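Enquirer: Structure provided below as C-alpha cells; questions to follow.
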Amino acid sequence: MTEKKYIVALDQGTTSSRAVVMDHDANIISVSQREFEQIYPKPGWVEHDPMEIWATQSSTLVEVLAKADISSDQIAAIGITNQRETTIVWEKETGKPIYNAIVWQCRRTAEICEHLKRDGLEDYIRSNTGLVIDPYFSGTKVKWILDHVEGSRERARRGELLFGTVDTWLIWKMTQGRVHVTDYTNASRTMLFNIHTLDWDDKMLEVLDIPREMLPEVRRSSEVYGQTNIGGKGGTRIPISGIAGDQQAALFGQLCVKEGMAKNTYGTGCFMLMNTGEKAVKSENGLLTTIACGPTGEVNYALEGAVFMAGASIQWLRDEMKLINDAYDSEYFATKVQNTNGVYVVPAFTGLGAPYWDPYARGAIFGLTRGVNANHIIRATLESIAYQTRDVLEAMQADSGIRLHALRVDGGAVANNFLMQFQSDILGTRVERPEVREVTALGAAYLAGLAVGFWQNLDELQEKAVIEREFRPGIETTERNYRYAGWKKAVKRAMAWEEHDE
C-alpha cells in the first residue's frame, strides 16, 4: 500500500506564522502557529524582524509534521501564502537582512509618496502597476531602505543585496539561497511591476532608483520553484510549488476563479477581491487592479479594496481600551444593546485605505452623548468593519458594472455571527460563510497540489467548497441607507486630520 500523501501550506501572516497540513479531501489534519514581535519604532512605523519571521515559520513546519505524525516523505508539496507588500532586503552572501522588514501597515514613506504625486506619476502608476500611490506598497519601502542604509544602493547594483517580499525571503531560506523568486500576485503589490507586460517596470525602477539586479524572478502562482529539505529527516526533498499573496490565495481557496465572483477576508485588515477574469479593469473609484490566480494558477485580474483596520480594531478594544478581555467577547457585548445609540467609530489608526486612500486620516468616535456606554462603543467598532466593506463593494460594483449576488467571507472575524448578520444587513446582499475557515492556507495548498498533480483540476476541488451558513439581509432599505449615510458623515470628518498639525 502506498503511503498517504499530504500538502503543507505555510501561511506567513502579519502577527503569526502558521503551517497547515491537508489531505486529498482538503481536510485539515493539523495546524501549528507561532506569534512574533511587532516592532513600532515611531508612531505610524511598523517593522518585523525577518530572522524571527523565518524562525517562527520554519519551526511551525517541523512542529506541524510532528503533530500530524507524518514523515516528510509523505509531503507531496509545500505551498506558501504570505502577508503582502512587507519588504525585506538582505545580503546575498550571508543571508543577513540589512534592515528590519518594513511592514505593509507602515506609513514612514508618506513623504516619498507625496513627491511621486507632485511629480505627476499618479496616472502612470495606476495605469501600469494597477496601484495608487500609497506607503502601503513595497516600492517606496525599498527606496527608503536604500536611502537610509549607508552604501546599500551601490551594493545592490553590484548584485550583493537581494530584495523580496515575504514569500521570496522564505523560499530563499528554504532552498539555502538557491532560489530567488516571487509570483505574479506578490509582484503586483510592489508598485514596481507592470501588470500588463508581466515584467518589472523600468520607469518605476528608475524613478525610485532601485537596481534591477536585486529583484527576484517572477513566476506563475502554481509551478515547482525549487525543493527544500527543511524539517526533513534524512534530507527528503519536498517541492515548493505554490505561491500567492494572502488575499489572492484566499480568493483561490474560495474558488472565486470566475469573473464576477468575490470574497472578503476579515483579518488584521479587511480585503475584498473580485475576479475580473482576463480583463484588467482600471478603477475610477479608488480600488486597486491586481493580479489573481486563474483556474490553473495562470494570470487573472481582480479588483481589490483594502481596509487597514478590521480585526486590528477589535484588538484595540482589547489591548489599549481594555473594554474586552478577549476578541470573542465583542459579539456578546455588542448584542447587549439594541443599537450603537448614534455612535460611529472610524478606526483610521493608520489612515484610511480603499476607496479613500487618506494616509492623514486618524481614528475618531462620533455621536457621543451622555447615555453612551462601553457596549455601544464595542458595537460601533464591530459595525465599522461592515461599513468599510460596503464602501469597498460600492466602488467595486461601480467599476466592474457587476452586481454582486453573494459575498463569500473568511478570516478570523467571520466566527462573529453579529458581525456577519450586520454585514448582510448593511450590504443588502447574501453573505456565505464556508465550512473550511482556513481558505488562505487552502488556496496555497490548492496551488501547490495542482502543480504536482496531487489534484488534477479545479472540478475535483469544487465539491469541497461547502457553505456552512448563509446570512440574509434583515433590515429595510431606508434603514440601511440612513445608517450608511451616518457612517459617510463620520468618515468625512476623520479625514485629513494629521496634515494640519504643523
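Note that Cβ sites are derived from N, Cα and C of the backbone, with glycine treated the same way.
None of the listed substitutions appears in this model.
Worth saying up front: this structure is predicted, and the values here are computed from it rather than measured.
Positions annotated as sn-glycerol 3-phosphate binding site by Swiss-Prot, on the basis of experimental evidence: THR14, ARG84, GLU85, TYR136, ASP246. Swiss-Prot documents SER59 to Trp as a published mutagenesis change and attaches the note Abolishes inhibition of GK by FBP via disruption of the dimer-tetramer assembly reaction. Inhibition by EIIA-Glc is unchanged compared to wild type. The activity of this mutant is significantly higher than wild-type, and the Michaelis constants are increased slightly compared to wild-type. As a published mutagenesis entry, ALA66 to Thr appears in Swiss-Prot alongside the note: Although it completely abolishes FBP regulation and disrupts dimer-tetramer equilibrium, the crystal structure is essentially identical to the symmetric tetramer found in the FBP-bound form of the enzyme. Look at Swiss-Prot and you will find ARG84, GLU85, TYR136, ASP246, GLN247 tagged as glycerol binding site. Under mutagenesis, Swiss-Prot gives GLY231 to Asp with this note: Displays an increased enzymatic activity and a decreased allosteric regulation by FBP compared to wild-type. It displays a dimer form and is resistant to tetramer formation in the presence of FBP, whereas wild-type dimers are converted into inactive tetramers in the presence of FBP. What Swiss-Prot records for GLY235, ARG237 is beta-D-fructose 1,6-bisphosphate binding site. Quoted from Swiss-Prot, the note attached to the mutagenesis of ARG237 to Ala states: Drastically reduces inhibition of GK by FBP and lowers, but did not eliminate, the ability of FBP to promote tetramer association. Experimental mutagenesis at this site is recorded by Swiss-Prot as ILE475 to Asp, annotated: It decreases Vmax to about 10% of the wild-type value and the affinity for substrate is increased about two- to fourfold. This mutation decreases the catalytic activity in a manner that is analogous to that obtained upon EIIA-Glc binding. It increases the affinity for FBP about fivefold. The annotation Zn(2+) binding site is assigned in Swiss-Prot to GLU479.
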Enquirer: So which one is it: of the binding-site residues THR14, ARG84, GLU479, which has the fewest other Cβ atoms within 10 Å?
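Expert: So among THR14, ARG84, GLU479, the binding-site residues given, the one with the fewest Cβ atoms within 10 Å is GLU479.
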Enquirer: May I ask which residues of the same chain, at least 6 positions away in sequence, place their Cβ under 8 angstroms from the Cβ of ALA66 (mutagenesis position)?
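Expert: None - ALA66 (mutagenesis position) has no non-local Cβ neighbours under 8 Å at 6 or more residues apart.
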Enquirer: Just the number: how many Å between the Cα atoms of THR14 (sn-glycerol 3-phosphate binding site) and ILE475 (mutagenesis position)?
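Expert: That separation, Cα to Cα, works out to 35 Å.
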Enquirer: So of all those recorded positions, TYR136, ARG237, ASP246, which one's Cα sits nearest to SER59 (mutagenesis position)?
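Expert: Nearest in space to SER59 (mutagenesis position), counting only the recorded positions, is ARG237.
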Enquirer: Quick one: of the recorded positions ARG237, GLN247, ILE475, GLU479, which has its CA closest to the CA of TYR136 (sn-glycerol 3-phosphate binding site)?
Expert: GLN247
Enquirer: In the structure shown, which of the recorded positions SER59, GLN247 has the fewest other Cβ atoms within 10 Å?
Expert: SER59
Enquirer: Cα distance, GLU479 (Zn(2+) binding site) to ARG237 (mutagenesis position), nearest Å?
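Expert: ARG237 (mutagenesis position) and GLU479 (Zn(2+) binding site) have their Cα atoms 59 Å apart.
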Enquirer: With the sn-glycerol 3-phosphate site defined by THR14, ARG84, GLU85, TYR136, ASP246, which remaining residues of that chain have Cβ atoms positioned within 8 Å of the Cβ centroid?
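Expert: Other same-chain residues with Cβ inside the cutoff are ASN82, GLN83, THR86, VAL103, TRP104, ARG189, GLY245, GLN247.
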Enquirer: Reported as an integer number of Å, what is the Cα distance between GLN247 (glycerol binding site) and GLU85 (sn-glycerol 3-phosphate binding site)?
Expert: 12
Enquirer: Other than ARG84, GLU85, TYR136, ASP246, GLN247, which residues of the chain come within 8 Å of the glycerol site, judged by Cβ distance to the Cβ centroid of those residues?
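Expert: Surrounding the site, in chain order, are GLN83, THR86, TRP104, ARG189, GLY245, PHE271, ALA306.
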